[in-house]
Amino acid sequence: MESARENIDLQPGSSDPRSQPINLNHYATKKSVAESMLDVALFMSNAMRLKAVLEQGPSSHYYTTLVTLISLSLLLQVVIGVLLVVIARLNLNEVEKQWRLNQLNNAATILVFFTVVINVFITAFGAHKTGFLAARASRNPL
């Protein structure tokens, strides 16, 4: 026997909001907005890291490496943002543009991958001693 829950009426006139079909354009828009917020957060984080590294000055251990990696990450994020705007402006429903959209989407995905890898290295090179070990090292310098 099927329960009433399994027989959901997907007609647009249905009064139950749970039984309404999903508007895929609305879903994609909400997903894009959420991803954009994460992109902005990463951009702000990298800008703050760059500021901190520049304030420490060239005497810090990985100064040149961190400035280079953070700058490259920021540049890639700007390029990805421009690429995503171009992708959003092209109409997916036009068959002659679908191949180009697919290529642009692949390029954006590859650039995002490189950005993630670069940010892993930024985190690795930017790690500082914290907590117990940092307090012990400051009391007993080698």
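For all residues, glycine too, the Cβ spot is worked out from N, Cα and C.
A C-beta separation below 8 Å, combined with a sequence spacing of at least six in one chain, links GLN103 (mutagenesis position) to none of the other residues. Annotated cholesterol binding site per Swiss-Prot: GLN103, in sequence order.
Under its mutagenesis annotations, Swiss-Prot gives VAL79 to Gly the following note: In mutant M9 + W99A; induces ability to mediate plama membrane rupture; when associated with 62-F--V-68, F-86, A-99, F-103, L-107 and G-110. Cβ-based neighbour count (10 Å, all protein chains) for VAL79 (mutagenesis position) stands at 14.
While the structure shown retains the original residue, Swiss-Prot records the mutagenesis experiment VAL86 to Phe with this note: Promotes slight ability to mediate plasma membrane rupture. In mutant M9 + W99A; induces ability to mediate plama membrane rupture; when associated with 62-F--V-68, G-79, A-99, F-103, L-107 and G-110. DSSP assigns VAL86 (mutagenesis position) to a helical segment in the three-state reduction.
Within 10 Å of the C-beta atom of TRP99 (mutagenesis position) sit 9 other C-beta atoms, taking all shown protein chains into account. DSSP classifies TRP99 (mutagenesis position) as helix under the three-state reduction. Quoted from Swiss-Prot, the note on mutagenesis experiment TRP99 to Ala is: In mutant M9 + W99A; induces ability to mediate plama membrane rupture; when associated with 62-F--V-68, G-79, F-86, F-103, L-107 and G-110.
Under its mutagenesis entries, Swiss-Prot includes GLN103 to Phe with the note: Promotes ability to mediate plasma membrane rupture. In mutant M9 + W99A; induces ability to mediate plama membrane rupture; when associated with 62-F--V-68, G-79, F-86, A-99, L-107 and G-110.
Within the same chain, no residue at least 6 positions away in sequence has its Cβ under 8 Å from that of ILE110 (mutagenesis position). Under mutagenesis, Swiss-Prot gives ILE110 to Gly with this note: Promotes ability to mediate plasma membrane rupture. In mutant M9 + W99A; induces ability to mediate plama membrane rupture; when associated with 62-F--V-68, G-79, F-86, A-99, F-103 and L-107.
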Those residues of the chain, 6+ apart, with a Cβ under 8 Å from that of VAL86 (mutagenesis position)
LEU104
Between VAL79 (mutagenesis position) and TRP99 (mutagenesis position), what C-alpha distance do you get in Å?
20
